[in-house]
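J.: Reproduced below are the annotations present in Swiss-Prot:
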type: MUTAGEN; residues: C317 to A; note: Loss of cell signaling activity
type: MUTAGEN; residues: C319 to A; note: Loss of cell signaling activity
type: MUTAGEN; residues: C333 to A; note: Loss of cell signaling activity
type: DOMAIN; residues: 335-380; note: domain 'EGF-like 2'
type: DOMAIN; residues: 527-805; note: domain 'Protein kinase'
type: BINDING; residues: L533, G534, R535, G536, G537, Q538, G539, T540, V541, K555; note: ATP binding site
type: MUTAGEN; residues: S576 to D; note: No loss of cell signaling activity
type: ACT_SITE; residues: D652; note: active site, proton acceptor
type: MUTAGEN; residues: D670 to N; note: Loss of cell signaling activity and increases susceptibility to infection by G.zeae
type: MUTAGEN; residues: T691 to D; note: No loss of cell signaling activity
Amino acid sequence: MPSRSPACRPRGRNRRSAADAVARPLALALILVSTLPRAAHSQDLALPPVQPRGVRRTMTCDNIPEPFGTRSRGASRLPGFEVTCGPNREAMLSIGGDAYMIDFVSVSGSYVVVFAEPITQVCYDGKGKPTPDTGTGAKSSEGTTTTFTWSLEGTPFTFSKSNKLVNFGCNRTLMANFFIVPGDSSPLYTSCTTTCNTLQISGSCLGEACCEAPMDQVNGAKAFSLSFERTTANGTGEEDGTCSAAFFLDKDETVFTFSGDEVRPLKTALLPPGERRMVLDWAIGSTSCEQTQSYTFEKLCKYGTCVDAPTGAGYLCKCPSGYDGNPYVSDGCQDINECRNYNSNNCTYQNLCNNTLGGYTCSCPENNIGDGYRTGTGCNTTLATPVSPSQQPQGINVCDHPEKNPCTYIKYCIDLEGVVSCACPEGMSGDGRKNGRGCCFSCQKHFPLDTVLGVSLVLMVTTTTAASCYCWAVKKRELGRKRAELFRKNGGLLLQQRFSTITSQGEDQYSSKIFSAEELKAATDNYSESRILGRGGQGTVYKGILPDQTVVAIKKSKVFDESQVEQFVNEIAILSQIDHPNVVKLLGCCLETQVPLLVYEFISNGTLFQHIHNRNATRPLTWEDCLRIAAETADALAYLHSASSIPIIHRDIKSSNILLDGNFVAKIADFGASRSVPFDQTHITTLIQGTIGYLDPEYFQSSQLTEKSDVYSFGVVLAELLTRQKPISAARPEDSCNLAMHLVVLFNKGRLLQEIEPHILAEAGEDQCYAVAELSVRCLNVKGEERPAMVVVASVLQELRRSFTIDQAVGIKDESIQENSEQEEKHLHESRSIPSLQSSEVSTQCSMEAKMSSFC
C-alpha cells in the first residue's frame, strides 16, 4: 500500500474525520491479513494477471512473443510476423509500407494492438483554411467525393470488430465499406454523422462534434473504403486550431482525454495521435486446418493443436485442453492450476480440489457421499458410514441398537445393508454423528482458507483504492483552488474582461489565449532542462510543443510585482494586439502559476548577439544582412513608439533580444521590462532597469524613461554590427571598456576605421561605414532630446539599404584601403563636415558612463 504523504492529508476537522473513516477499514483489513495462518503458500495467493487493453504496455523487441519475431532473434518463422526495433527497442510492425508501434500481443486471443495514426485528418489555420491532410489512408477523389482506402491484403491481419470508427469534427458524415476480399460485391457497411452547435464538446461521443460507427459485424475484413464529407457549408469547426478526423479506435478506449462531465474546446479535446490504439486480428495462412497439409501445421503447431481462425480464413495454434500459454514455442504451454480459482474448476469444496496435468479431480470430505462436482452429485452432508461385519451381526439393524447407533438422533439413522446414514432434524445443521459435529441450531460455519484469503484481499484492495481516490480528490481540489486563487491574484479576471472588450470591438484576430498550467506543463515536458532555450535577467525561456504541434517559446519570469497587476494586464492586452512582422508575436499567457508565464511564437535561428560574436558561424552575417536587420529593428521600434495603439518603450533593446528566423529576418523579443506611455505624457519615472552597456546614461541618472532611451540602446547595437565587439569588454583598455563611449571618441578623432571589422569595411565601403557610424553616434548623444526619433533612424537605414543595393547593381567597388596614416588624415578632414559631439558633451557622457564602467 503506498504511504500517505503529508501533501495529500486533508485540512480541518471534517476532512480529518472523513480520512479516518477511510483509514479504519484499511487498518482492520491489514489486521485481518496479518492474522491469517502462515501455512498459506505465496503461490496459492497469486492472482492471475489482468491486462485490459485500455492500459498502455508497449511491447519491446525483447519481450515480443512468437509467432512474432525479430531478425536478431532469428526472425519469425511465418511471413508477415517479422517486427523491427525502434530507437528505444519498441517493437514496430510493418504493414503496407507503414510502421506501427505494437502495444500488446495476445497469443490466446490472436490479436495485436497497435498505435495508429488517423485515416484522414485536416486541421484549420487562423484564416479558416485547411492544412494538408495528415492521414495515412490512400486518398482518391471523384467529383466532390473524396475516398480513403486501406488494404491488408497479403498480410496475416484483418480489421477487428473490437474496434470502432470515430468521426470527429463539425457537420461531417463518415461512410465506410468493409470487404472480406478486396473488390467484394457485398461489403459490410457502417456510418455516422456529426452536428455542431458550439465549439465546445463534452466527454461523450454521441453525435455532437463526435460520433462512433460500430464495427460489431466486421469480422475478417481485409480492406475498407471510407468517404468523409461535410454535410453543411456554414464553416462551423473550421476555426484556428480545430481539426476534423476519422480514425480507428479500440472500442475499450475513450475518444477524449477527459470525462463526460467536463466541457472543453474542440481543439483540445482529442487524444494525441500517438495515443490512439486499434486492434488487428491475425491468423496463419488463408486455409483451414483441414485444407492445410498436415505436415505444415504439424511443424508450426508441434507444441499445440491446430484450430480454424474465428475470422474465417487461416488457422491458429492452441494449447491442449487444461494448458495455457504460447503454443508456438517449446514448453510454451503450461498446465493450468484450476484449483487456484473457483471459476476455473467445478469442485463443491475448493480445498478438496486436486490439480493434475491437463485437468483436476474433486473429492468430498470424510464420511460424505457424492462425486464432489458441483454439476454432479456433489457432496451430501447426510453421512454414509459403512459398518463392519463385526459391528453389525447378520440380520441386525444397527439403528435399532443405541449402543451400536453412531447417530446423535436415533430416529434419523438409516441402515441400508450395512451402510449407515445420519441426518439432523429440520432447522438444525451438522453431520448428525456422535463422534462428528453432531447437530446444533447455530453451528459455526467453517470457510475454506482460500475464501478467507480472497475476501481479505478484496477488502484490502477496496479500502486501499478508496483511500487513494480520496487522497487524489483532496489534492486535486486543493490544486484547483490554489490555481483559481493565483489566477485571480495575477489579474486573470481582469485580463478576461479586457480580451472580451477587444473581441467585442472586432479585433479578436489579434487577441491572445489564456493557457492553463497543465497545458504548458505538458508542452514543456514538465519544464525539462532539455527544453531550455536560454536564461536571462528576467527569467528562463523554454521550448514548448502545444497539442496541435505548434512550437512556441514559453517565458518563465523570476519575479512578479503583485502591486502592478493592473499595469501587467494592460500591457499584456496591448502586446497581444501588436501585429508587426519584426516583433515576436505574443500568443498568450498563463496566470495559474506563482509567476505568470508568457507564450510567444518560436523563432528558430538564435539571437543577433550569437551571430555577431560567433566567429565560427557557418553563415556569417554580410553587410547587406546587417543593414536589413538594423532597418527592420528600427522600423519595429518606430512602430512601438508611435504606430501601436499605445506607445510602448521596450527598455531593454540589445542584440540578444533581437531574434533571427530561418531567413535572418529580425524579430524584437523580451518585453519583460517594457512600459507603456500614456498619450498625454512624454516620459514615465520608474526604477532603473536594463542591461549595462546598452543603458541610457540620462535614464540612469534621472530615472525618467523616454522613447529616446530605446534610441540610445539601438545606437549600441549599430556599434556592435560595425565593430563586432561586445558592449562591455575587459579586453579593451579600462578607459574604453564601454563600446558606446569608445566609438564616440574614435569617431570624433577620425580614427574609426581601426575598430571596424575588416571584412565589413571591405564589403560595405568607407562611405557606408561612416554613414552608419554617424547614425550610431547621433543615437548615442548624451542628451536624449538631441537624439533622432526611431522613425528618422529607420528612414536613414532604409535609404542606406537602397544606396547599397544600387551600388552593387552597377558594380561599384570600393578602392583598396590606403595606408592607415592617409586614411586617418582623409577622414579627419571629412569628419569636420559631420556634426560631432562637443567636447563638453563627451565629457558629460564619459562621467555618466564612468559610473557604469566599473562593471567592466
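Placed from the backbone N, Cα and C atoms, the Cβ positions cover glycine too.
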J.: Within 10 Å of the Cβ of V541 (ATP binding site), how many other Cβ atoms are there?
T.: 21
J.: State the three-class DSSP label for V541 (ATP binding site), counting H, G and I as helix, E and B as strand, and everything else as coil.
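T.: DSSP assigns V541 (ATP binding site) to strand.
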J.: Near C319 (mutagenesis position), which residues of its own chain have a C-beta under 8 A away, given they sit six or more steps off in sequence?
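T.: Same-chain residues close to C319 (mutagenesis position) (Cβ under 8 Å, separated by 6 or more) are S108, Y303, G304, T305, G325, P327, G332, C333.
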J.: Report the DSSP secondary-structure composition of the domain 'EGF-like 2' (335-380) as helix, strand and coil residue counts.
T.: 9 helix, 13 strand, 24 coil
J.: How many other Cβ atoms are found within 10 Å of the Cβ atom of C333 (mutagenesis position), counting all protein chains shown?
T.: 22
J.: In the structure shown, with every protein chain counted, which of the recorded positions C317, L533 has the densest set of Cβ atoms within 10 angstroms of its Cβ?
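T.: That would be C317, with the highest Cβ count within 10 Å.
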J.: Can you tell me the CA-to-CA distance separating T691 (mutagenesis position) and R535 (ATP binding site), as a whole number of Å?
T.: 14
J.: What is the interatomic distance between the Cα atoms of G539 (ATP binding site) and D652 (active site, proton acceptor), given in whole Å?
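T.: About 14 Å separates the two Cα atoms.
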J.: Out of S576, T691, which has the highest number of nearby Cβ atoms, where nearby means within 10 Å of its Cβ, if these are the mutagenesis positions?
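T.: Going through S576, T691 one by one, the largest Cβ count within 10 Å is at S576.
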J.: Test of understanding: give the count of other CB atoms lying within 10 angstroms of the CB of G539 (ATP binding site).
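T.: The Cβ of G539 (ATP binding site) has 19 Cβ neighbours within 10 Å.
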J.: Listing them in sequence order, which of the recorded positions L533, S576, D652 have their Cα within 10 Å of that of D670 (mutagenesis position)?
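T.: Candidates kept after distance check: D652.
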J.: Quick one: what's DSSP say for S576 (mutagenesis position), helix, strand or coil?
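T.: Note: S576 (mutagenesis position) is coil by DSSP, not helix or strand.
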J.: Among all the protein chains here, how many other CB atoms are within 10 A of the CB of R535 (ATP binding site)?
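T.: There are 11 such Cβ atoms around R535 (ATP binding site).
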J.: Quick one: of the recorded positions C317, S576, D652, which has its CA closest to the CA of R535 (ATP binding site)?
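T.: Going through C317, S576, D652 one by one, the closest to R535 (ATP binding site) is D652.
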